[in-house]
Every structure is written in structure tokens, then in C-alpha cells.
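To keep things clear, I will list the structure first and then write my remarks on it.
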Amino acid sequence: MPKYVEGVELTQEGMHAIFARMGYGDITSGSIYNGVPTIDTGALNRQGFMPVLTGVGPHRDSGHWIMLIKGPGNQYYLFDPLGKTSGEGYQNILAAQLPMGSTLSVIPNGSGLNMGLCGYWVASAGLRAHQALNQHNPPTLLNVGQTITNEMRNELDHDGYRKITGWLRAVADEFPEGDPQLDGKALRENTEKDLKIEIPTLVLPGKDTSPKEMSVKPTAPQDKSVPVWNGFSLYTDDTVKAAAQYAYDNYLGKPYTGSVESAPANFGGRMVYRQHHGLSHTLRTMAYAELIVEEARKAKLRGETLGKFKDGRTIADVTPQELKKIMIAQAFFVAGRDDEASDAKNYQKYHEQSRDAFLKYVKDNESTLIPDVFKDQEDVNFYARVIEDKSHDWESTPAHVLINQGHMVDLVRVKQPPESFLQRYFSSMQRWIGSQATEAVFGIQRQFFHATYEVVAGFDSDNKEPHLVVSGLGRYVIGEDGQPIREAPKKGQKEGDLKVFPQTYKLKENERLMRVDEFLKLPEIQNTFPGSGKHLQGGMPGMNEMDYWNRLNSLNRARCENDVDFCLKQLQTAHDKAKIEPIKQAFQSSKGKERRQPNVDEIAAARIIQQILANPDCIHDDHVLINGQKLEQQFFRDLLAKCEMAVVGSLLNDTDIGNIDTLMRHEKDTEFHSTNPEAVPVKIGEYWINDQRINNSSGNITQKKHDLIFLMQNDAWYFSRVNAIAQNRDKGSTFKEVLITTLMTPLTSKALVDTSQAKPPTRLFRGLNLSEEFTKGLIDQANAMIANTTERLFTDHSPEAFKQIKLNDLSKMSGRTNASTTTEIKLVKETWDSNVIFEMLDPDGLLHSKQVGRHGEGTESEFSVYLPEDVALVPVKVTLDGKTQKGENRYVFTFVAVKSPDFTPRHESGYAVEPFLRMQAAKLAEVKSSIEKAQRAPDLETIFNLQNEVEAVQYSHLSTGYKNFLKNTVGPVLENSLSGLMESDTDTLSKALAAFPSDTQWSAFNFEEARQAKRQMDAIKQMVGNKVVLDALTQCQDALEKQNIAGALDALKKIPSEKEMGTIRRELREQIQSARQELESLQRAVVTPVVTDEKKVRERYDALIENTSKKITELETGKLPNLDAVKKGISNLSNLKQEVTVLRNEKIRMHVGTDKVDFSDVEKLEQQIQVIDTKLADAYLLEVTKQISALDNTKPKNQTELKTKIAAFLDRTTDIEMLRNERIKKHGSSKDPLDLSDLDKLSGSLQRINQSLVSDLITTIRVSINQMEAKTFHEQEKEIQQNFELLAKLEKTLDKSKTSEKLREDIPKLNDLLVAKQKAYPQMVQMQLKSEVFVTQLREVCQANHDDLDKTRNARLRELDRLDREAGITRMVGNLIWGLTNKVGLTTDERLDIRTKQQSLARFKNELFNDKIDTDQLISNLARKRPSELQEGLGISTDNAMELHLLLTELAGKTTSPDELEERMKAIDDISTKIGREPEHLKFVMVEEDESNKKTIGF
């Protein structure tokens, strides 16, 4: 690997080497590592300057070079190749490193010129700035900045970027020997020749035949999901924060009362009372809980298997409400500590006191916590028991795990040896959330430690210390044989578990304690612990030991222990960074923030756009015609799709803005259509002209720019269409709409750049309204990316993150257009009522957002973003944010802007420059034709004759001066002209043309012979000049045909100056000059490399292809036991096809030069996929055939089984359709016959099943309609409608057979039946209500009858008792006698009859008053009673009882006939009136008294 240059950037070693080569000796450089500067001011003062490498950290070795410069006295300067704004970002932290009283000024050089060459600029422009600023009379800082800017721009002109990068690649391993040089530019220019660098000429191939990147389809799994989080977080929730503050105020911020390690610590002059179990520790444990749940959810989305609790849930299933309760409990988990003692007795005491503190807090705040947070007191008691930890149950529920694991994770900072504890705690968490998630937790834990100024321990797999068995604090022992001592193997074990020895164990001879390095090499550890063989640096990387010690004891450490807000902010910053860093690690880094420089096609596009704007007459209805070149709709779509229009806009000028008026006058009647088909089209030209007449009659350019921006904001008809066209998702757009979009998009971008004054915000919102289905897809794609971007600890997961982001990238939704955004989330939530919100985080200023200007109050919050090609918006969070005003779920997608060459699409070149060059060729051909028409063939005789005359003059009487003039000046010109014309030697002719004597020279000879000679010479000069021009134009045409821009320019340079070619018409000279300028503009093009870190790209590709190959092999060898397995295999194969496409694209991107791309590794995978595809297709057909056969034999017994069969049928129909489409797709354009007979046979079987299902469903629906009742009408109606929907699906798949047509005829009849039922529904409801009222009336009649009879019975019984007394018979004797006489039939016991009747009537009443059955059942029960029972039970007449019995019988029979319902309701009214008018209750009537039995009564 090159040691001096990585990509196009100097490494730290390279920076030192270039300065040594220039003669500056062994310099000292500085750095800013992880935000912490390291500057040796002594070395800075000795050297006079110091290169400083910024932006490096634990996971980033390369960064950005800047330079500190020592000026006079205490004056220092800072040079940043990115420009003054970037440099100001380092000003404060670097000024703090300089001597007291120093001043650090930033050199105000321009931006946009770095081009990723910061190291080179430091060694060149930086050194020249140092020299200028240390002169005796130095220039002003402003002049230095301007000079540097001009020098950098001049170096980049004329293909400078490729020259510089070519030189850097040439010196990547070694700088050539030679003399010292003043600066990097001088060194480059003095060594380029010796290095023999070949800078390829800018030649465009006639046709770009290199492989093209292919688009990929999202592979986000549909079957793996977690509920979208509602936004709850430790860092934003006031309830949790209040609990933490309470815990601090009352416990954690108080001094210990015990004696063990209870002395307070002084950090930065501030006291901390509980440095190990205080506020910082507590808040970190709460942060871990959120982090563990977050990473568990990611693991579930990745399809990993997580540990389950007794209720079947996992950590991934923890809800926001549950996590809130857990965090509140965590706030008090160590609040009860008296000191740092941890023995069993004190441990239990502390936890009881912590429990009491928690309970007291809840009681003190009961009104806000119950039931809003905790459901009830029992819920509170549960968490109190977890805090108490009486039974040391650490895994029963998520609360037990998160509270105890959170505490445990934080202990790593104070445990020794760290390797033993980290492995133990890692394995403890690993079972719950998996290995990758656990790595992420412990990786972010280190960032939390840094953020809260805690010590970060290293991890050394080679540690020779004795290993500590964390559980029980024991030891493992190596025995005499050099192997670990183990327990006896258990059943099924090959070898026993490691035997644990107490620390008091006395080693025997030849025994020793197992070391850490030995423990980590054990097979059982290596198989489960990814840290085996790995190393982690302790402390703060890049910081020396003393500085780190000072950091751990700083005031900020104390603030973390004493300030809840400060500590939470530190943790939140670290947590947010941990979500972003894994994304950046997955991609090649990009040092600059500025937009990339234009490529050759974008320059050509800008020139074409300028020509159209200046001359809109070239616009026709369906094309643009320029210099014979016909540009149709696809050309302009290519410009929108492949050019970065913001870059194109940077090449336009105010004249182009002014030409909008010209364009709009030409397009006065062109209609522009909104994407809403119901919207009225608007004539865009007429709109613009009227707007300018009213608002900008003076034609002010700045106002015109604002008006252009205002037009962009018009979503009613303009922007919706422009946005859709720009993103290639429009339908039915006209040519003019596509053309105007192409012209206006870069113009709008330029207007935004020119008018925006505000600093770009770091957070923007964009509101959208999307369908539920589309939103679900976005959530799945976002989750797939989020789940695979995890912080590393030991294992690099970045290749998988790269792949998932490439596969599921959502950036295209915000690309290719000037998207409107806002800094106010209320606007998108309340005003726009968006159901999807894109929250775009831009901490590095990569989006280049521009404020939308001065169009009314409130618009200062509006910003427009044209997403740069090399910037992606990568999701880091998806949040469920309540409901919209329409009741829809609102989702917030949080993205972070990340810049990398990996995002730059590799378009084929030439799509714009090829037609542009043809335009120039056509223009020059026209010039050449005009010159040829005016030019005669060269008259060589004229030259011969003049030569003879010149020779003859030597013998004439003319002056010696004239003779010498002809001999020395005219003669050679004639000779060269003749030679050049005869040999068609353009160089000789050019030299001759330049040597023709001037008019001034001729004026010295004022006689006729000289004047005659001059006239002849002028004619020859015109002849030679025209020949030179024609030859140059011919060469230029040849070069343009080969698309050799440099060759064409070289040819045009041979055309004589205006003075020398004065005989050519002015307009022709102007056309030549115009073509030259157009071609020269192309030479400013920059080819932005898509690979800047070859090592990273190669390693990433190797990891990806290894992983994909492994998955293909697993699929290849996997079993397919059933249809589900086959379908899963097909789904996996589909995803693998997309992964292979990503690999192919990466191979294309890695390709440089003209060599053929070696796709052999990718093609091998593609061949495997093809074999698997065939295997799966065969298995799919076989399993579907089995399923269809089984379906045919299934006989549904009820509606549920029928629906199951229908669902299976629809699935099989889809299966057959998929098989059919896939077979057609594979057959392609083959001329061989396509055999679908097997699928046709299966379709026939399905058709028979379909007819059976339709018939069954029709019957089911008819029965359901007939059984509809008023009280359950809507539920039944809903179910029937669902059945109708199923029926509609089935009907679509029915064929045209007679059986099917007959079934189709029955469907409308069902609908009519339902409609009739729906029409009868109001009367059914009325009937139901009347029935309920009627039952209530019957109950009243029954109750009245019962009460009257009860009174009569009681009176009669009292009367019988009186008669008994009067007869002198006691009750006992009487009962005995009557019992005997009753038994033999001589008498009747009136009392027994009364009681029997009483019980009968009570049963009737109880049945009537039974509230456990509904009204219909009650009526049905009454209908089964005899009229006599009704008469007795209700106390009504015989006639009414008979009439009531008939009515109840009718009511028990269901009907929906309006007439019948009406009749029944009338009958209810009639009988109600009759029984309401009575009741003539039955009374006891005395019968004729019998002397022998005075107790007989009759009814």
C-alpha cells in the first residue's frame, strides 16, 4: 500500500516526506484527534509553520489538512484549503493551544477549490502564504487570501486537477531526488518531467462501451418488523428527568453516611460525593436501558433469535411506556447506598433503602405517576421488588434484565482485569439480544464513558494476568498436563465444564492459575466471544497519559456528577454520534463539504441551456434544433437524471436569468399542468410576463431571481409538475414541460445561491402525504438500514451496512430537484398536516440548503435543498408521532446527511457533450464552407512571378534599402509560402503568414514599384491566410469527429489572429472565436473519482462477496420440505440477486482504465443463482401441485373453514400466476414454443375449485342475509360485505363456462336480497324496540297480576286459619286429618292447591323476568306456552290469551317483509291496548259450602 498518498491525499508520513524533500528537514506536525488538538507550540515557533491533521478519531485514520503559520510577534495565522468559513471552525480550539496573549487570524481564501487536495495545498499555497506573511512589509490578510485563491484557481485551470493528482500518484511511494524547492507547486513542476507522468488528454470515446451500473430493488424484509417507536427517550422525557433530579437532590447528590470509600472527591474544584454510584452512573444505566432495547429491536429486524421471557416476549418487545417505568426505577437503584461497601448484608440493606426511596418518590408524586405512568399501586410494587433485589432474580422480566444489566454494564470501568469482566458481562447480555447487538452496546458504552469523563479501560487478548472467574470471583487452574482442570463430563458432554477454584486455593506442584490470554483462547470462548484475539486501546486515543488524567479529574467530570441536564446532554450527544458514525464508517470518507466541480457533460449542458435561453426560436413543438442538432425529450430527461443541476446552475450567469423573459415571451401560450388531473392548466409564459409587468417592470435581476424562487414555491400547478419530471416519476408530461423543467431547475438553483444570506441550518423538515402501503414500504426500507448500522467493538459490520444502504437507499425521494423544506416542524405538522415527515440532520453542512427569500412573513424558515449527488440521506430513526387531523398515523423519518464518493452515480459520459461537439462541428463547417466559396485555388504562378520580380529588382536602379528589404524580408516569405502551399504544410504557412511585412514596413518605400509589389504580396497573404484557416478548420473537424477536445483546440489555435486574417468576414471570425471559447470551457471539466480509498473499497468488496457467496451456498444446499420453505427460498434468492447486482456495480466502480472488467467472481455467483432458480421453480411447481390437489379434497364444514379454503385458493392462484410470469420472462424473445400446458392443467383444477367456492359462498351469504337481526344488523352486515368482497375476488377468476355464467347470474340476486334487508332495517329496528317495549308491558302486567294474587292468597290463607280455630281443630290435628282424607280422595287440601298455583305463577314470572336472555329468546319461550298458561300467568281473559299466543307465535318466526313487520307492530299495539285495559285478574270465588268439608274453594 502506498505510504505517502492515500487516494489523492497526503498521509501524515507523506506530509513529513514532502517537506523533507523540499528542504525543510524533519518537521513536526499537529493533529486534532477526536476533537482534541495536539500542538507543539515550540516546534511551531521554530519551524514558522505547522501542518495540522484534523478530523481523525478512533475509526478514522485519514482527515483534513490545515496549516498554522507563525507571524511577527504573537501573531499566528490559520490556512484552511477549504476556505475561510471552514477555517473559522478550528479557530477557537487552536487558539487555546497558543501562548498567552497570542492572536490567531484565519486567512480569508475562497472556498470550492480544495478538490480533496488539502495536503497538497498546505505544502504549496500554505508555504507561499507563510513566506508572504513573514516579509519585511507583508501584504494585508485580505490580499493574501485573494492571492491564494487566485493561485489555487490558476493551478486547477487547464486540466490542473488531473495534473496534480497524476503527480501525487506518481510520488505515492517515493519522492524523486533533486534540489530543494520553495513549495509543493515548484516541486511538482520540477519533477513532473523526470517522473514521466502521462496525463491523458481529454478525449471522449465515440461511444461509451464501459459497463453501466444497474439499478437495484429494495430488499427490506416484509416479515420482520417491530412496532414503530413513539419517540420516547431518556433525553427528552420530562417525567424521567424529574425522577433523576429528585434522586439527585435527595440521595445521589448527598454525602455518604458510611465509612467504606465514602470520602468525597474534588474534580476541577468542585466536590463529588459519590463518584462510583452517583448521578453519572445512574444516568448511564438509564441510557443503557434505552440502548439495549434499541439494539434488541435492530437484532429482531435482522431476523436474529433473541432470548425469551416466560410470557414469550423479548427485550425487543419492550414498549415505550414500560421503558419509562424501568428508567424511573433505575433512578433509585443505588439511591439507598450508605457507602461503597458491597458485602451481602450491606447490599441487601442498600437495596431495601433504594426501594423505600423509590416508593417515597412515587407517593410524593402520585398524582402525576398513577395511573399516567404506573397503572396502580401493584404496578409500583412490582418495580419496588425489582429494586429490592431480594431474591437476586435478574432475568424473569424485561425490567429485571434491563435494570440489572444496565447496572452491570457500567461496572466494567472499575473492574480488573477488564478482559475477564467484559467477557462475562458480554456473555450475560448476549443471550438476550445477540452478539452484534451486545457489541454495539459495549461499543457505545465506551463513548458514554468518554462523554461523561469516565475512565475507559483497554482490552488486551494477550494479557498475562490471572483470569478471574467473575461469578463467585474464583479462578481456573492449569493442571500438570498443561490443560485446564475440568469437572467430570455430564451426560452428553465430551469434556466437562471448567472447574472453579476459590481464590484461597493453594496450587499444587506443577499447577498454575489460568491466564487471561489462555482463557480467551479456549474453544468455548472463541466460539461465542468475538473479543478473542482482539485489542482495544484504553484512555482517549490520541491523548497522552497526563492530558487524559487531567480530563478525568476536570470540572466537566464534576458537572456530570452534579448536573442532570449537563450529563444527559453529554450522553445524548454521544448516543446520536453513535448512530451516525457506523454509517460514515461504511463508506469512503469525503473531506470537503463543497459541491463537486462540473464534469464535461455538465459544462456542455450549461452551454446548451444558455443557447436555448438566448435563442428560444430554436424551440419547436417536440424538439429543440441547434446547428442542425435535433434534441428531443429524452435528451432533456437525460440532463435532469444525470447532471447535478445545482452544479449546472453554478455555470450560468445573470444574463441567462435575464433571458427567462425572452424564453417566456416565446412560450407565452405553453400550458403547464399540475400533477393533479383536476387542476386547470396555466399558460406559463403568460403568467411570467404578467408577473414581471406587475412586480418587476424595471427588469431588476435580483427581483427576477426572487420571482423565480417564488415560482418554485407554487405547488398549485408549477412545482408539482417540475418536481415529478425532475425525479422521473411523472406521467403524461409534454415536451415543453420537460424542456422548461430542464431550463428552470438550474436557473432556480442559481437564484437560490445568489439570494440566500442565511446560515444553513443543521436540521430541516420536509412534509409529505403518502399512502399507508407506500409508507409501510418506506418504514421497512428505513428499518433495514437502521438495523444494520451498528457501532463496532471487535467486529466490523460496516460492509453489511454499506450493502443495506445501497439496496434500500431513500435519498432518491429528495434528489434531482430543488426540494422545499422548513426549520419549523409545526409547519409540516399543523399547517400541511403531513402524515410523513422527513427530518434531515445536516451537522456537517453537506446539503447546501438555501433560504427561500422575501416572499412574506414567516418564509424565513423555508429552505430549498438540491441534494448533491455524492450526499445520501441515511435514516437513523423512525418515530410514530401521533395522528394527523384526518386520523392517520404520522411517521417521522430522521435522516443524517452523509457525503462519500460511494454515492456518486457512475453515469456513462458523453450524453451531453457529444451533441454539443456536433453543434460546434456544424458551426465550424458553416464557416469553412463560407471561406471555401470565397477562396479560389492557390495561384502558385503569382508567387513564382513575384519571386522573379524580386530577384530582378536586385539588378535595378531602386534603392539599396528596398533591395535589402525584398531580399531579407519578402523573399523568405515568398519561399515559405510557396513551399507551404505546395506541401500543404500548415506550420510553414503559419510561419510565413506571421512573417509577412507590415504596412508600416512597406510605407518606407514610396514609389510605384513598391506599391505594386505590396498589392501582389497582399493577395498572396490572403491566399496563405485562407489556406491556414481552412486547414485548421479541417483539423478541428477531424478532432471533433473523434471527440478529441484538446486536438480541436490545438487546431483552432493555429488560426491566425484577427489582424493576420483580416480578409475573413467579421461574423465568420466571431463564430470561430465562439467555438474556441465553447471548447475551452470543456477543458475546465473535472473527473471526480468514485474511488478515493482503494484499500477500503477492496476490503469491503471482498467481505461482501464472501458473505453473499456463503448465503448462496446455504440456499443451494438447503432443504425444501414444504411450500413455505420454497417461497422463503424464492424470496431469499430474489434478495441475493439484488446483492449480486450491488457487487457487480461495485466491480464497475472499482474499474479504472481501459482494461476489461473482470466479472469472473460475480459471474460465478450468477451461475449458481441460475441453477438455484431452476431448482426452486421446479420445487415451487411441485409443491403448488400438491397444495391444489389437497385443496380440491377439502370440504369446509363452516364459514371459518370456507374462508380458510378461499384464502388458500387465492394464494394458489397467485402462485400459478407467478410461475406463469416467471416462465414467460425466462423464455424471453426465444423463438422456441413456450410450453405452459402443465400450468394450464393446474389452472383448470383451480377453476373447478373456484366454481365450488363461489357456490358455497353464495349459499353462505344468502343464509347470513336471511338471518340478519336488528340488534346485530351492522355486525352481520359487515361480515356479509366482507364475504361479498371475497366473492368479487373469486368472480374475477371465473372462466366463461356455462357453470361460471350461471353463478355470475346469482350474484346480483344476492345483492338485491341484501338491499331489501337494508331497506327493511329501519322497520326491523322499530319492530325490535316495539318488541322490547311489549315485553316490558307483559312484565308489568305479570307483576301486577302476581301482586294481586299474592294479596288474595294471603287473605284466603288467613281466612282458612280463622275457620280452623272456630271449628276447634288445631293446626296439627287438622293437618293430620286432612292429610289422611286427601290421600284417600275424600277431601281436597285448599292450602296445597294455593301453594301449587303460587309456585307455578312464580316460575312463569321468573322466566318472563329473566335478563340473561334477549328479547327474541324471551318471546320464543313465551310462544311455546299454552294460552291457559298465558292467561293464568298474566291474569288476562281467555280471548286475549288466545290472541296473545297467536301473536307470540308470529313474532317467534323471523321476517323482514315490510308488510308483515307492519302487521305485527299493529298486532302488538292492539293486544297491548287490550291487556292494558284489563287486567281482570282472577279472584278467589267461594263455592257452595259443604258441611263435611268447609275448606273447599274454587277458582
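Each Cβ is built from the backbone N, Cα and C atoms, and glycine gets one as well.
Features reported for this protein in Swiss-Prot:
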- TYR33 to Ala: Loss of deubiquitinase and deneddylase activity (MUTAGEN)
- ASP61 to Ala: Loss of deubiquitinase and deneddylase activity (MUTAGEN)
- HIS64: active site, for deubiquitinase activity (ACT_SITE)
- ASP80: active site, for deubiquitinase activity (ACT_SITE)
- ASN114 to Ala: Loss of deubiquitinase and deneddylase activity (MUTAGEN)
- CYS118 to Ala: Loss of deubiquitinase and deneddylase activity. No effect on ubiquitination activity. Is still able to restore the intracellular growth defect in D.discoideum exhibited by cells lacking all four members of the SidE family (MUTAGEN)
- CYS118: active site, nucleophile (ACT_SITE)
- HIS277 to Ala: Defective in substrate ubiquitination (MUTAGEN)
- GLU340 to Ala: Defective in substrate ubiquitination (MUTAGEN)
- HIS407 to Ala: Defective in substrate ubiquitination (MUTAGEN)
- ARG766, GLY767, LEU768, ASN769, LEU770, SER771, GLU772, GLU862: NAD(+) binding site (BINDING)
- GLU860 to Ala: Loss of glutamylation (MUTAGEN)
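Between the farthest pair of Cα atoms in the NAD(+) binding residues (ARG766, GLY767, LEU768, ASN769, LEU770, SER771, GLU772, GLU862), the distance is 27 Å. Nothing from the recorded positions TYR33, HIS277, ASN769, LEU770, SER771, GLU772 places its Cα within 10 Å of the Cα belonging to ASP80 (active site, for deubiquitinase activity). Highest Cβ count within 10 Å among the recorded positions CYS118, LEU768, LEU770: CYS118. Rounded to a whole number, the C-alpha distance linking LEU768 (NAD(+) binding site) with TYR33 (mutagenesis position) is 40 angstrom.
Note: HIS277 (mutagenesis position) has non-local neighbours LEU252, VAL334, ARG337, GLU340, i.e. same-chain residues 6+ apart with C-beta under 8 A of its own C-beta. Counting only same-chain residues six or more apart in sequence, the Cβ atoms lying under 8 angstroms from the Cβ of GLU772 (NAD(+) binding site) belong to GLU888, ASN889. Around the Cβ of GLY767 (NAD(+) binding site), the same chain contributes THR822, LEU827, VAL828, LYS829, TRP832, SER834, VAL836, ILE837, PHE838, each under 8 angstroms and 6 or more positions distant in sequence. Most buried of the recorded positions ASP80, GLU340, GLU860, GLU862, judged by other Cβ atoms within 10 Å, is ASP80. For the pair GLU860 (mutagenesis position) and ARG766 (NAD(+) binding site), the C-alpha distance works out to 15 angstrom. Looking at HIS407 (mutagenesis position) and ARG766 (NAD(+) binding site), their Cα atoms lie 40 Å from each other.
Nearest in space to ASN114 (mutagenesis position), taking C-alpha to C-alpha distance over the recorded positions TYR33, ARG766, GLU862, is TYR33. Recorded residues ARG766 (NAD(+) binding site) and CYS118 (mutagenesis position) have their alpha carbons 34 Å apart, per Cα-Cα distance.
Among the recorded positions TYR33, CYS118, GLU862, the ones whose Cα sits within 10 Å of the Cα of HIS64 (active site, for deubiquitinase activity) are CYS118. In this structure the C-alpha atoms belonging to ASN769 (NAD(+) binding site) and CYS118 (mutagenesis position) are separated by 43 Å.
SER771 (NAD(+) binding site) and CYS118 (mutagenesis position) are 47 Å apart (CA-CA, integer value). When Cβ atoms from all protein chains are considered, those within 10 Å of SER771 (NAD(+) binding site) total 11, not counting its own. For the recorded positions ASN114, ASN769, the ranking by surrounding Cβ atoms (within 10 Å, all protein chains) places ASN114 first. TYR33 (mutagenesis position) is 44 Å away from LEU770 (NAD(+) binding site) when you measure Cα to Cα. Cα to Cα, SER771 (NAD(+) binding site) and TYR33 (mutagenesis position) are separated by 46 Å. CYS118 (mutagenesis position) carries a helical DSSP state (H, G or I).
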